[in-house]
Amino acid sequence: MGKAAAVGTAVVVAAAVGVAVVLARRRRRRDLELVEGAAAERKRKVAAVIEDVEHALSTPTALLRGISDAMVTEMERGLRGDSHAMVKMLITYVDNLPTGNEQGLFYALDLGGTNFRVLRVQLGGKEKRVVQQQYEEVSIPPHLMVGTSMELFDFIASALSKFVDTEGDDFHLPEGRQRELGFTFSFPVSQTSISSGTLIKWTKGFSINDAVGEDVVSELGKAMERQGLDMKIAALVNDTVGTLAGGRYADNSVVAAIILGTGTNAAYVENANAIPKWTGLLPRSGNMVINTEWGSFKSDKLPLSEFDKAMDFESLNPGEQIYEKLISGMYLGEIVRRILLKLAHDAALFGDVVPSKLEQPFVLRTPDMSAMHHDSSHDLKTVGAKLKDIVGVPDTSLEVRYITSHICDIVAERAARLAAAGIYGVLKKLGRDKMPKDGSKMPRTVIALDGGLYEHYKKFSSCLESTLTDLLGDDVSSSVVTKLANDGSGIGAALLAASHSQYAEID
């Protein structure tokens, strides 16, 4: 009886174990199904967000043509002097661009941020061109960026004076002549001549109240006098106009310059007769360089997504510089961050917890975006490293890395195509967008481009160029060239000092 009971107990235990094993297997299978279901749901949500992003940021060619037309309309409003024009089309008073014949010693001062550059160039005319050039970069102490006008310009003039003192035998100023300077000043000014301009407001971290409303040429001139420096400021220009001048000196077919860097702008050569707001005698050259300030362009045709609208709303200048916020290096990385944040919140892209670093505005910079976008390794190693360092996610799957790279591609492509639409608009304004009606040969047309975004973000620049070719068509695009004018604004200012020299007619 005892043996039978023991056997019975063993059978019951074995049965219980068997049931437990079966139940455990079922539970594991159910848990696995739940995990697989959750993963499938996450993938579905990720795909849905990406589909919405692709749609919101899409730029079909027909839309780009409409944007170009809207750009031309705004340019014409600006040239008429319409007070409500979004694209201001500022008259620069630069009516003579360098020809290559310029000779002599000229200086340039390039002030546009926390550093400034002083440069000198010896020009040798058509044959020798740039004989010699030297430059020096100087950091501006932070306290001078918020001090007084006199303190800032005295510091700049002192550095310029020291630079002049190092002028060697390679540089020659003809007897009895005054040194001349081109002043690149990349802040908003209201110009009344080639060598005068009133500061409208400071940007880029400067806040010097007593300089606002003052003529910056006069302020610099007085500072140079205090240093005992005998130098005439022959030209006041912004960086885009300087790039145009440098581009024209290198290639006589350059008609426009585009800056695509932290910010964006365009300048081009307009027929003076096509500027209704121009008053007084027309320039002898018949031309006038226009500083478009196209970053402020906006139109209901621009594809603004929820990410763009939120970024604009939270910016220091809501409702302003809309075009710039869509295409310039200051903002592209931030747009990518906002899209990744939505994927993290709505689709758990980085897991159940949203990375806290991803919540920080502008933590993802455009150079980091570019590095991820250009990662061609089989495991997208650079993307993984950037997500670890910037977003704080130590281990990311290949799928997450691919999605991140794809978001970079979407944002960069939209920016490049919108930039191409703007360039196409400038070409339309110049009548360089179609073959001549009389059947003559299309003139060679060169666009000088500068800025870190265009120079270093290769997928951006190649997309811009292919989009411009698409907009122009094969016949016209074969005569239109985009050319990198690396660091053209500094030497461009010196060249404009030469072309607007008080001794130009004597030479």
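Keep in mind that glycine also has a Cβ here, set from the backbone N, Cα and C atoms.
No substitution from the list is modelled in this structure, which keeps its original residues.
What Swiss-Prot records for 44-498 is domain 'Hexokinase', and it gives sequence analysis as the kind of evidence.
The Cβ neighbour count for Gly113 (mutagenesis position), using a 10 Å radius over every protein chain in view, is 15. For Gly113 to Asp, Swiss-Prot lists a mutagenesis experiment annotated as follows: Abolishes glucose phosphorylation activity.
Annotated ADP binding site per Swiss-Prot: Gly113, Thr114, Asn115, Thr262, Gly452, in sequence order. Of all Cβ atoms in the protein chains displayed, 12 besides its own lie within 10 Å of the Cβ of Thr114 (ADP binding site). Thr114 (ADP binding site) falls outside any helix or strand according to DSSP and counts as coil.
In the three-state DSSP assignment, the secondary structure recorded for Ser186 (mutagenesis position) is coil. On its own chain, Ser186 (mutagenesis position) has Asp110, Leu111, Gly112, Gly113, Asn238, Asp239, Ser489 as residues at least 6 apart in sequence with a Cβ closer than 8 Å to its own Cβ. Among the sequence features in Swiss-Prot, the mutagenesis site Ser186 to Ala is noted as follows: Abolishes glucose phosphorylation activity.
The feature D-glucose binding site is assigned by Swiss-Prot to Thr203, Lys204, Asn238, Asp239, Asn265, Glu293, Glu324, with similarity to another entry given as support.
Spanning the residues Gly113, Thr114, Asn115, Thr262, Gly452 that the record associates with binding ADP, the maximal Cα-Cα distance equals 17 Å.
Those same-chain residues not listed among Thr203, Lys204, Asn238, Asp239, Asn265, Glu293, Glu324 yet with C-beta within 8 angstroms of the centroid of the D-glucose site C-beta atoms are Gly112, Ser186, Phe187, Pro188, Thr240, Ile259, Gly263, Gly295.
The record assigns Thr203, Lys204, Asn238, Asp239, Asn265, Glu293, Glu324 to the D-glucose site; their largest pairwise CA distance measures 17 Å. The two recorded residues Asn115 (ADP binding site) and Glu324 (D-glucose binding site) have their Cα atoms spaced 23 Å from each other.
For the recorded site, Gly452 (ADP binding site), the DSSP three-state label reads helix.
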